[in-house]
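Features of the protein shown, as given by Swiss-Prot:
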- Cys59, Cys62, Cys74, Cys77: [4Fe-4S] cluster binding site (BINDING)
- 153-347: domain 'Histidine kinase' (DOMAIN)
- Cys62 to Ser: Impaired in nitrate and nitrite reduction and also exhibits a growth defect. Inhibits incorporation of the iron-sulfur cluster (MUTAGEN)
Amino acid sequence: MKSISNRDKLQDLLTQYYLNTNEKMVFLNSTGEVIALNEAAEEVFADDNDYSQMTNAVCRRCEGYSNEYDIMSCENCFLEALEIGKGSFQVFIRTKDNKIQPYTASYELIDHEKGIYAFTLHNVSPQIQRQERMYQRKMMQKTISAQENERKRISRELHDGIVQELINVDVELRLLKYQQDKDELIDNSKRIEGIMSRLIDDVRNLSVELRPSSLDDLGLDAAFRSYFKQFEKNYGIHVNYHTNFSAQRFDNEIETVVYRVVQEALFNALKYAQVDIVEVSLQLNENNIIAEVSDRGVGFKRGDDPKGTGLGLFGMNERAELVNGTVNIDSQINRGTIVTLEVPITD
């Protein structure tokens, strides 16, 4: 009698759970016909209470589930699997208001004799939204930190370089009015002209580092050719540049990421590789932009984290993630370093 009482109590609890839970519960037979569904599930699947018209209702609403093939895939459908797993998985369901929502789902055979399956859905949208907000805050903090570091670098460049040169020009100009000798006056004037010429170059270089106008006006290939020419002039390192690009243009954010990652990799080669030649390859295929910066320098161990400008060598991957790209770094001691950026492109 006690076991019957416990069974009745359990049955009552399960019934209350079925009726009152926010978890969407659907029971189907082996042909995909809906046998029953709770009120929570009716929000997604039922246009009316006529279950006989709801054969394949799950399939009609399902936009795919996350598997080894893709984030949203119908391949090897869980509804048709020969072996039903006991674990949960992520599935994407189109709701009545035509929105695609992610759910944590389970699909299990609960009655072997009658071939009854239970399909349950738990809404994970709030958790995903919280995770997205946390990720956005984290990325904002990193962006602000990178901006502040860049501002500090520019401030040092201005103070230690350009401002000091301007002070020298100011002093030289003040001294000119006291000079009587014509030849000396000419020599000093030429020296001031030289200082001013260097100042113009410094300002131009700083401007290019901040945001080259050629990148906005002409695209990646033209911007890189101009930058590499200036890089060689300023630092004495020859850049062997290979590309199959011509005049293709891409989303502004993609072009910026490719330009900055290559720029960062070049500066790291300049500072740490101890080489006088760097290879840069920029290739476009059907689905990706692939940028590669390689040197035959001193290299480093994978556990090391050499410092660089801006985001740093390993921080480049975070910038690449903004456009769904990846950065791979391959380095060996005394054999050099290869930095490869891959960015997917869409029409």
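Every residue gets a Cβ built from N, Cα and C, even glycine.
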Check: Cα distance, Cys62 (mutagenesis position) to Cys74 ([4Fe-4S] cluster binding site), nearest Å?
Finding: 9
Check: What other residues of this chain sit with their CB within 8 A of the center of the CB atoms of Cys59, Cys62, Cys74, Cys77, the recorded [4Fe-4S] cluster site?
Finding: Val58, Gly64, Tyr65, Phe78, Leu79
Notebook entry, point to check: Looking only at the domain 'Histidine kinase' (153-347), what is the mean pLDDT?
Noted result: 83
Next item on the list: Quick one: give me the count of other CB atoms within 10 A of the CB of Cys59 ([4Fe-4S] cluster binding site).
Entry: 12
